[in-house]
Amino acid sequence: MSAAADRLNLTSGHLNAGRKRSSSSVSLKAAEKPFKVTVIGSGNWGTTIAKVVAENCKGYPEVFAPIVQMWVFEEEINGEKLTEIINTRHQNVKYLPGITLPDNLVANPDLIDSVKDVDIIVFNIPHQFLPRICSQLKGHVDSHVRAISCLKGFEVGAKGVQLLSSYITEELGIQCGALSGANIATEVAQEHWSETTVAYHIPKDFRGEGKDVDHKVLKALFHRPYFHVSVIEDVAGISICGALKNVVALGCGFVEGLGWGNNASAAIQRVGLGEIIRFGQMFFPESREETYYQESAGVADLITTCAGGRNVKVARLMATSGKDAWECEKELLNGQSAQGLITCKEVHEWLETCGSVEDFPLFEAVYQIVYNNYPMKNLPDMIEELDLHED
């Protein structure tokens, strides 16, 4: 064997060391009582995930109840209720137009009714609405219920910075994991192949296979031929990357709008990845560094998001038009959110409280540009401050 082949095998061994992935096939024990699933949220990504879940609930009748409820914040589209459009035409014409939804996916405008007798809740709403949703759900969700958060962001309050999955667990008393990955919603909805990561820690009160949600059940719930799922336990790792990638993407949008090209975008992503990992090490030491490199929820998601997601588009328009972030968001996103705008403020507030702002110059630069109109052209100097501090 050549020296080059030896090096390749050695590198492969390092990359895969300690990596535990579930296989693409799912071997399941029939549930004693099929799990009833509800998706809370009906935006672009919420509807896409609801489509995936409904397809799998129909495909595994021995494991899941066939009907999937999707809570919809009711709107009127040309005089028709959005829920009625979804339930009769099987399309979300506002947030996911052109995509046919499964007939077992039922839009429900009543939040409390949508979670009646539920076993699994998938949260997929803009994260700023989570406290209000949890407040409404309190007292209506049994402790046996399990949840997955597809939200991107943090909850920052008197208790410090919290993962949104932890916030859900604390507020509702239910075990909650997370789903995150290199997933542009429209591409997933169009059934173009992609990967994602689901993270879930089996709780101490696990009731047993066939009676409770485990990694096999979650694999069956989310895995599709076009949507490949890796199930791991590092909820913190995938949640951190899922939140902070949007802040990095704003930085990429700024330099793109300034016309600085691919080299500048790559520099932002390099610095951003370092700050994401540093944030995890400092504030969530239970997160695993390999998650950032090896999972779809890590560097792959960062690359995809920085290639042209909502945050890049908003930041690019800010740079080219001189408009503020909120004008650009309203103009571009059809009522949806660029989550990085909120996350960068939450991160700034937390870092300021901890006295750690100087350790995260890119995150701070993005915050100052969005909220205090710092000149975008100063980004390189602001980022280089980290090296000065380390010297």
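Every residue, even glycine, has its Cβ placed from backbone N, Cα and C.
Over in Swiss-Prot, the protein carries these features:
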type	residues	note
ACT_SITE	Lys245	active site, proton acceptor
BINDING	Gly41, Ser42, Gly43, Asn44, Trp45, Gly46, Phe73, Phe129, Ala185, Arg310, Gln339	NAD(+) binding site
BINDING	Lys152, Arg310, Asn311	substrate binding site
VARIANT	Asn16 to Asp	In strain: WFB
VARIANT	Ser143 to Ala	In strain: WFB
VARIANT	Leu164 to Pro	In strain: WFB
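Across the annotated binding residues for substrate (Lys152, Arg310, Asn311), the two most widely spaced Cα atoms sit 13 Å apart.
Sequence-distant contacts of Leu164 (variant position), defined by Cβ-Cβ distance under 8 angstroms and a gap of at least six in the same chain, are Phe123, His127, Leu130, Ser149, Leu151, Gly153, Phe154, Glu155, Ala178, Ser239. The binding-site residues Trp45, Phe73 differ in how many other CB atoms lie within 10 Å of their CB, and the one with the most is Trp45.
On a Cα basis, Lys152 (substrate binding site) lies 7 Å away from Gln339 (NAD(+) binding site).
Counted over all residue pairs in Gly41, Ser42, Gly43, Asn44, Trp45, Gly46, Phe73, Phe129, Ala185, Arg310, Gln339, the record's binders of NAD(+), the longest Cα to Cα distance measures 21 angstrom. Shown in sequence order, Lys245, Asn246, Ala249, Thr305, Gly309, Ser337, Ala338, Gln339, Gly340 are the same-chain residues outside Lys152, Arg310, Asn311 whose Cβ sits within 8 Å of the Cβ centre of the substrate site. Checked against Gly41 (NAD(+) binding site), the recorded positions Ser143, Lys152, Asn311 differ in C-alpha distance, with Lys152 being the nearest. Counting in whole angstrom, Ser143 (variant position) lies 24 from Lys152 (substrate binding site) by their C-alpha atoms. In space, Lys245 is the closest of the recorded positions Trp45, Phe73, Lys245 to Lys152 (substrate binding site), judged by Cα positions.
Annotation for Asn311 (substrate binding site): same-chain Cβ neighbours under 8 Å, separated by at least 6 residues, are Asn246, Val247, Ala249, Leu250, Gly253, Thr305, Ala338, Gln339, Gly340, Leu341. A sphere of 10 angstroms centred on the C-beta of the residue listed as 'active site, proton acceptor' encloses 30 other C-beta atoms. Around the Cβ of Lys152 (substrate binding site), the number of neighbouring Cβ atoms within 10 Å comes to 26.
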